[in-house]
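To keep things clear, I will list the structure first and then write my remarks on it.
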Amino acid sequence: MPPLPLEHRPRQEPGASMLVRYFMIPCNICLILLATSTLGFAVLLFLSNYKPGIHFTPAPPTPPDVCRGMLCGFGAVCEPSVEDPGRASCVCKKNACPATVAPVCGSDASTYSNECELQRAQCNQQRRIRLLRQGPCGSRDPCANVTCSFGSTCVPSADGQTASCLCPTTCFGAPDGTVCGSDGVDYPSECQLLSHACASQEHIFKKFNGPCDPCQGSMSDLNHICRVNPRTRHPEMLLRPENCPAQHTPICGDDGVTYENDCVMSRIGATRGLLLQKVRSGQCQTRDQCPETCQFNSVCLSRRGRPHCSCDRVTCDGSYRPVCAQDGHTYNNDCWRQQAECRQQRAIPPKHQGPCDQTPSPCHGVQCAFGAVCTVKNGKAECECQRVCSGIYDPVCGSDGVTYGSVCELESMACTLGREIQVARRGPCDPCGQCRFGSLCEVETGRCVCPSECVESAQPVCGSDGHTYASECELHVHACTHQISLYVASAGHCQTCGEKVCTFGAVCSAGQCVCPRCEHPPPGPVCGSDGVTYLSACELREAACQQQVQIEEAHAGPCEPAECGSGGSGSGEDDECEQELCRQRGGIWDEDSEDGPCVCDFSCQSVPRSPVCGSDGVTYGTECDLKKARCESQQELYVAAQGACRGPTLAPLLPVAFPHCAQTPYGCCQDNFTAAQGVGLAGCPSTCHCNPHGSYSGTCDPATGQCSCRPGVGGLRCDRCEPGFWNFRGIVTDGHSGCTPCSCDPRGAVRDDCEQMTGLCSCRPGVAGPKCGQCPDGQVLGHLGCEADPMTPVTCVEIHCEFGASCVEKAGFAQCICPTLTCPEANSTKVCGSDGVTYGNECQLKAIACRQRLDISTQSLGPCQESVTPGASPTSASMTTPRHILSKTLPFPHNSLPLSPGSTTHDWPTPLPISPHTTVSIPRSTAWPVLTVPPTAAASDVTSLATSIFSESGSANGSGDEELSGDEEASGGGSGGLEPPVGSIVVTHGPPIERASCYNSPLGCCSDGKTPSLDSEGSNCPATKAFQGVLELEGVEGQELFYTPEMADPKSELFGETARSIESTLDDLFRNSDVKKDFWSVRLRELGPGKLVRAIVDVHFDPTTAFQASDVGQALLRQIQVSRPWALAVRRPLQEHVRFLDFDWFPTFFTGAATGTTAAMATARATTVSRLPASSVTPRVYPSHTSRPVGRTTAPPTTRRPPTTATNMDRPRTPGHQQPSKSCDSQPCLHGGTCQDQDSGKGFTCSCTAGRGGSVCEKVQPPSMPAFKGHSFLAFPTLRAYHTLRLALEFRALETEGLLLYNGNARGKDFLALALLDGRVQFRFDTGSGPAVLTSLVPVEPGRWHRLELSRHWRQGTLSVDGETPVVGESPSGTDGLNLDTNLYVGGIPEEQVAMVLDRTSVGVGLKGCIRMLDINNQQLELSDWQRAAVQSSGVGECGDHPCLPNPCHGGALCQALEAGMFLCQCPPGRFGPTCADEKSPCQPNPCHGAAPCRVLSSGGAKCECPLGRSGTFCQTVLETAGSRPFLADFNGFSYLELKGLHTFERDLGEKMALEMVFLARGPSGLLLYNGQKTDGKGDFVSLALHNRHLEFCYDLGKGAAVIRSKEPIALGTWVRVFLERNGRKGALQVGDGPRVLGESPKSRKVPHTMLNLKEPLYIGGAPDFSKLARGAAVSSGFSGVIQLVSLRGHQLLTQEHVLRAVDVSPFADHPCTQALGNPCLNGGSCVPREATYECLCPGGFSGLHCEKGLVEKSVGDLETLAFDGRTYIEYLNAVIESELTNEIPAPETLDSRALFSEKALQSNHFELSLRTEATQGLVLWIGKAAERADYMALAIVDGHLQLSYDLGSQPVVLRSTVKVNTNRWLRIRAHREHREGSLQVGNEAPVTGSSPLGATQLDTDGALWLGGLQKLPVGQALPKAYGTGFVGCLRDVVVGHRQLHLLEDAVTKPELRPCPTP
């Protein structure tokens, strides 16, 4: 309401008195005066403080961390520049390595004095140098000249200097696999063979892999004869000749023998390994037989009608049963001896069984002392110490006062030292007494020593003495050396508080150290190292601070007294334990006490007051009060100090909480307790992985990852002892403070390090003792070793030092000291020693030579080459000749080669480096051209020099390394940029002395991967057998692959990186595969476009290999399946994208990477030697990485090798003594390029202007456009868009969704994004109050360039695409400014931000396409030079021409662009083909036979998906899997069958399951069966799989998997029957007749989890995707073998109607039922497989094993055809022909000549009979017992159908026929039971089979068989009514147990019988 006008306002307010108004006037005046005075005072104050020219400035911002995000490799660390704080560089650590002489060999073929020097060289050279082995390079294998026999094997010593022949002490962990010994005995493994040979001292060696006689165990097969193939040694099951059909059609064979028929002849020939041929039909005649008797085992052979005796027919099998003959020769079996008799035409009688060469062992009669074992070394007996012990720590104290880890280690040391050492007592010795403050006991001297070496770690700590130490290790070393008590007071540098340092967690407050209090500690008691239980970890730290003592957290939970419960014995003696504790703590145990059994009766009132400080930080009035408190609390409590407790607090305790890790700069680690040391959880235990025993804590240096190691402990993770230290185990077992110093005597030891388990040092010859300080009697240890002169020199005049040592007078004695290892930086280059070994530098060479007492001098600077002649003590000639030659031939620097005498002058181009504009601070050698040198006397020396120019000993293992950025740069080809010309190097074609890996040789390796090539043609390379493979790859080593045109160039950097990764991965896979024994190398030949990337590789094998291309492909597929999934990603299905072909033999060599194209090779071969060729592929060194090396400034590298034939660069060279002019003097850079000299004239680089490129800027480079692949991005500096932004962008997209641009705020809501969503551009931004969303109306067309423009001003924004009317939008009101602080990401975002960006923009993928222009605020971003402009990039490529422009698709079809310039047309309905040009579908009409489904491929073709039973391209081949032949499924490891789920076959499968499977395995592992609940591997499942030949039955009911594993491994190549049973949570597994293995799934307290819920299909033999199977099944590969039977409660599942899908499954043709020779069952019988054998189901009218017997029809009215009227019950004895008793039931006496044995416990039953009836019910046959619920077997008619039912004691089985029998016609019935399996066949129907549940296999009966019914059924049998009804009808031709039953004569009870009437 507006105020009233002044004139209308009333003069007085109603209700206001005059008195009030009177007093209001002066108050208002007072208020006005007060305000006026206050304002004046403020003005005066401002004027008095104001000074012109002075103003406040904000504090300067904290300078950014220039090292953040900068990665340094190979041990270098980032350091900011002192001169320019805004710049940083990677530098190597300056600290010196320890002076420890422990030579090691690096992968660069150089010897370093210790591992630290190797790592230092690796950092300085910025290249990967791996530790190949301990000991110097070039040292010979100590086992090379040692021959071990009689079971022993050669084992080199730890220092690699000597070797011993040792017998295997245990075979645990050795590879299993039966081997055949030379004595003809099978052994479970080769290790056990050697162990037996050692024990018996017999000369036994491995003869073959596998058993000596593979046919052993197959002799009992009545249907087959086993023969061992002599070539493959595989058993072959051949049919017996006696089983041939009884056809009398005699034929005459070419051996002069008449055979019954052709079947008999062929089978007899096959069993003898012969191909007998038919000469004529009928009997053999006289002219077909040899005229004379063949002697000496020769066999008659008829060829061209001329019979003669021949030895060619004496063929022997491959079984090994050695026979020693009289001629002293051992034959593999007696047949080979007979063959030798035939060929030599003389008698060679056998001498004895077994081999002949059973020479007695030289060890017979040899007695070894000190526990040594006699072994045979080089044919002589030697006593060797078996140094291998189990490693179980059970310390004992020896009689020498030394503690040994076990009795075995004591005996081993006694043997090694050659002295008698007895076990003095159990437990460790204590020769030093108590070593305090972290010192360790030195047993030899009995004194305590301090480990002094610490690994540098940037983790300073503050000690309790107030000093800062570089690391916790340095603190403990200081405490040990000064023998003082010192603890870590706090992490970081010491901070003073007043005049003192706050320790043990105290904080500084107001100049005083105050212990923080725990206000609200998290619950959870912890046990402190003082034995006190604290309520929380916070209270533990508070107590440590108050008491000023070190208290660590021992473990979570309360402290359990060691006296009670710690042993976990569970003996129930808690009362006794509590009584003991009560007494120990001053109490009295009284069980009758009302206050508790432990009575604390202390009277402390009369004790004089004397305050004491308790260990809990509480002050007690007297010590008595403390003891009373200890008794009442039952806690450890003791007097910490006399007097009142004094904490560090000089003020009352403040409620200061310990700072939580969340308040630290980098937040918390994953444990939510430890503070992170840097971004990305740097320094956290989860990323450091520090060894808990070797490190002080789980944290590490965030920059280097170095953990804080204990003294003497080294490694990044503190997991090993440093060189010169040993006994890491002592830290764990004995609580040592660190590793123990080796303390090797430098006078007697060769090295300063020692064996890690024993501490033994490597001694010089003649020196003994564990520390190499002992000499034989009468000698003393001097500077030359053990010396006879007892006089000790006093002055250096009396001593002569050798091997580079210098004399030093010290402590009154003179001694020789070897030189130090440290060299000045100027002399830190590699040198070649006179022994042919490369050393890290000259100082290391001298130190190693001195310690090893070898005369080694420096041969030359730089690494040794192949032509250096080795020699430890070179002669003067060998030393002077090369130098003399070099002085004449090298008038200018060593990196260029002069003309040799007599050669002509040539023009040489200026060498160019690979990467232009590169300044390197690390020394590099540049490769210069090499001239052809005539083969003069100096040829070898010139060759050596030429080789050194082109090679600088690259890493031998470089191709497989993850950090390869420096390997090839340091090699000649990499740094110089030129490759040696073909034919320019003259090399003597002798066998080179291999000093390093051939990868360091100038011409690389041959195809065998180990022979260095001597020339460009590979003339010295051995032949290989090559297989060419084609692989479709999706990724390698975790990196996704996308094809770009640069991959086609073998010289490109991208090709080199990709080839390295692929070759390294394939090499690892093949070396662990089934073909590894013959594998040599793999080389990438070509990369090309495919579905993703197509790689063509050549895999080289031993030329004698028996492997075929299919073997190579299968082996690689198996390895890909079982290897880690990111190693090599191949397109699915694997078998379609991994193909191998035979490629013939290759004598050609391949170098370290690949060979390049054929054209390039041809060019190289045709090039003359006078000029360096433009393209040479021979040395194929991979290009370097694009990552920036240490200490260099790198311009963008070119992707192609610069040409070397430009004429403007050629200039003559003449020999002379002057230095060559600088490379840039001739101004070689064109078009304004800037030339820069490299390394003092060794080369130059051109820095080209924009738009120019090439080695001399001669090429015009089109503007580069970045291409994005959906997971790529470019990062630029943050947008300046607080209030205004204008942006324009041009892009081309291949997909309708993707992120174009994004910039956000890391801590707030603000962001700006530009994205494609549903085919339209969307602009989003959020200023903090909510997002604004602007969507364009113009659809984005894939493949077309679009331009968008947007603007934003405060909260308003506009968007326009392709000139459309701008779309306007506004963000919600609230905040207006846009605060951005992250990088501007273009084309995508980093992976860690995907979730956040997806939530804000609804787009989680990047752009697939190109961006060619980006304008921000009228300033265009240089995308053409994005490599330099972007601050970060990932996966960005070059944008090329679009494959879909113009549109190649017909009919307006949409073109979808693919990688590598390919496209895919999405054809509309009615169009087909790759370009939609065909209007007719290739599937119309359907070309697939058998109505198989047809699928149209994207390439335009058709693919037929063949069902089970058909194969071929169009399913035109019908496989004989149905009908008369049974189907046995053959799996190859990648095939599988998909069936209906198990739950569809059995209703109550969830409760219980009984399954049986019969299979034959070829491979040791694979999936046999799997059925799950869900497709993602979660939920319930059941599986059966092979794991290393062990069967594993697994199932999960919801709480966890039950794993039931067979006890014994199964045999490969044999049929195996397995039974599975599950009832609730309990399961059982039984293999064959073996024992049952029981198991149970986990139990749940809340839910029973007893039901198996299955919903998915059943997979047999494999699965389509193993990653989607349950993890509990633990399967990753398919089954290789044959599956014969999968039976679920007797129901066969392997039938066509149950199979839903079959992939690569073929029928097995090597079973008697499926073989090509035909059905073994005659007269139309059905063959039923029974594992390796079979059974014939005969049709009506036939019987016998092969249905060969016809039944004789009885005459009408004969009593053999009986009639039954429903009351006729006839009893017979259960008669069989052969006894099949499994228990000891005696057979009854024979009744008469025709009576048979009566059986009561039967393993099998067989019945055949013919019946005729019209009845629908009735019991036909019964056998069983009369007891309640006893076993039985019955044939009955139920509802007109015949049933066979039997019960073996577990559960009845009912088999029902599908044929009606109540037809009044004669039908033949056949019923059979074998163990638990049964079958029923009526007439000609297919047999109905079934199986009883897992359990009993025999039928227990009373010995009687009833026909026609029973008077009364047994009680308790739940049988249908039909079983209680008698049979009405006729029976005849009854067969019991394959024998005819005489119905009248064999009857025991004979009621009135009558014949069956005629129908």
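Backbone N, Cα and C atoms are what each Cβ position is placed from, and that goes for glycine too.
The noted changes are left out; the structure has the residues it started with.
Positions annotated as domain 'Kazal-like 6' by Swiss-Prot: 442-496.
Marked as domain 'Laminin EGF-like 1' by Swiss-Prot on the basis of sequence analysis: 688-741.
Look at Swiss-Prot and you will find 742-788 tagged as domain 'Laminin EGF-like 2', backed by sequence analysis. When averaged over the domain 'Laminin EGF-like 2' (742-788), pLDDT in the model lands at 80.
Under the heading domain 'Laminin G-like 1', Swiss-Prot lists 1263-1439, citing sequence analysis as support.
Swiss-Prot lists Ser1726 to Ala among its mutagenesis entries, and the accompanying note reads: Abolishes fucosylation of muscle agrin. Stimulates MUSK phosphorylation and increases AChR clustering.
Quoted from Swiss-Prot, the note attached to the mutagenesis of Glu1780 to Ala states: Slight reduction in AChR clustering ability.
According to Swiss-Prot, the mutagenesis experiment Leu1781 to Ala carries the annotation: Slight reduction in AChR clustering ability. Slight reduction in AChR clustering ability.
In Swiss-Prot, a published mutagenesis experiment is listed as Thr1782 to Ala, annotated Slight reduction in AChR clustering ability.
Listed in Swiss-Prot is the mutagenesis experiment Asn1783 to Ala, annotated as follows: Abolishes formation of AGRN-LRP4 complex and MUSK activation. No AChR clustering activity.
Looking at Swiss-Prot, you'll find the mutagenesis Ile1785 to Ser noted as follows: Abolishes formation of AGRN-LRP4 complex and MUSK activation.
Experimental mutagenesis at this site is recorded by Swiss-Prot as Ile1785 to Ala, annotated: Significant reduction in AChR clustering ability.
Quoted from Swiss-Prot, the note on the mutagenesis of Pro1786 to Ala is: Significant reduction in AChR clustering ability.
DSSP gives Asp1831 (mutagenesis position) a coil state; it is part of no helix or strand. In Swiss-Prot, the entry for mutagenesis Asp1831 to Ala states: Abolishes calcium binding, lowering of binding to myotubes and some loss of AChR clustering activity; when associated with A-1900. The structure shown retains the original residue.
While the structure shown retains the original residue, Swiss-Prot records the mutagenesis experiment Arg1876 to Glu with this note: No effect formation of AGRN-LRP4 complex nor on MUSK activation.
What Swiss-Prot says about the mutagenesis result for Asp1900 to Ala is this: Abolishes calcium binding, lowering of binding to myotubes and some loss of AChR clustering activity; when associated with A-1831.
Under its mutagenesis annotations, Swiss-Prot gives His1938 to Leu the following note: No effect formation of AGRN-LRP4 complex nor on MUSK activation. Every protein chain shown contributes to the tally, and the Cβ of His1938 (mutagenesis position) ends up with 15 other Cβ atoms within 10 Å.
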Minimum Cα separation from Asp1831 (mutagenesis position), reported as the residue among mutagenesis positions Ser1726, Arg1876, Asp1900, His1938 that achieves it: Asp1900
Candidates Arg1876, Asp1900, His1938 (mutagenesis positions) - the one closest to Ser1726 (mutagenesis position) by CA: His1938
Cβ-Cβ neighbours of Asp1831 (mutagenesis position) (radius 10 Å): 20
Per-state residue totals over the domain 'Laminin EGF-like 1' (688-741) - DSSP helix, strand, coil: 6 helix, 17 strand, 31 coil
Least surrounded among the mutagenesis positions, given as Arg1876, Asp1900, when other CB atoms within 10 Å are counted: Asp1900
Rounded distance in angstrom between the Cα atoms of Asp1900 (mutagenesis position) and His1938 (mutagenesis position): 20
All-chain count of other Cβ atoms within 10 Å of Ser1726 (mutagenesis position): 24
Cα-to-Cα gap, His1938 (mutagenesis position) vs Arg1876 (mutagenesis position), nearest whole Å: 19
Three-state secondary structure, His1938 (mutagenesis position) (per DSSP): coil
Asp1900 (mutagenesis position): secondary structure state under DSSP, collapsed to three categories: strand
